[in-house]
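Undergrad: Here you go, one structure.
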Amino acid sequence: MNNSNIIIFPEKYPCSISSLLIKDENDVFVLSHQNVLDCLQFQYPYNMYSQNHMLDDIYWTSQELIEDVLKILHLSGISINKYVIYVLVL
């Protein structure tokens, strides 16, 4: 993955993202659990949540977790090439 890492802690599945810590040499960015859900709210099929009920939680398998972390980074405009990504899960 081009000079970057995605580190999942603790590595257990299914899991829910507690937060993402995105770090380079100078900065650290944090996306909270709610930030993650907000980023992904409309990325999932309509039948996963009702129109009047916002997405409360998502439980990921290992492959889904990596794919969605990459989506979140892309939606946030974060270049995967220069960061280490720490995924803290519940």
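Just so it is clear, glycine is given a Cβ too, placed from its N, Cα and C backbone atoms.
Below are the features listed in Swiss-Prot for this protein:
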type: VARIANT; residues: Asp24 to Asn; note: In strain: ATCC51908
type: VARIANT; residues: Phe29 to Ile; note: In strain: ATCC51908
type: VARIANT; residues: Cys39 to Tyr; note: In strain: ATCC51908
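Are these features on the surface or tucked inside, and what are their neighbours?
TA: In the three-state DSSP reading, Asp24 (variant position) counts as coil. For Asp24 (variant position), the count of additional Cβ atoms within 10 Å of its Cβ stands at 14 [all protein chains shown].
Note: Phe29 (variant position) has non-local neighbours Leu21, Ile22, Lys23, Ile78, i.e. same-chain residues 6+ apart with C-beta under 8 A of its own C-beta.
Around Cys39 (variant position), the same-chain residues at least 6 positions away in sequence with a Cβ under 8 Å from its Cβ are Leu31, Lys71, Ile72, Leu75, Ser76. In the three-state DSSP classification, Cys39 (variant position) falls within a helix.
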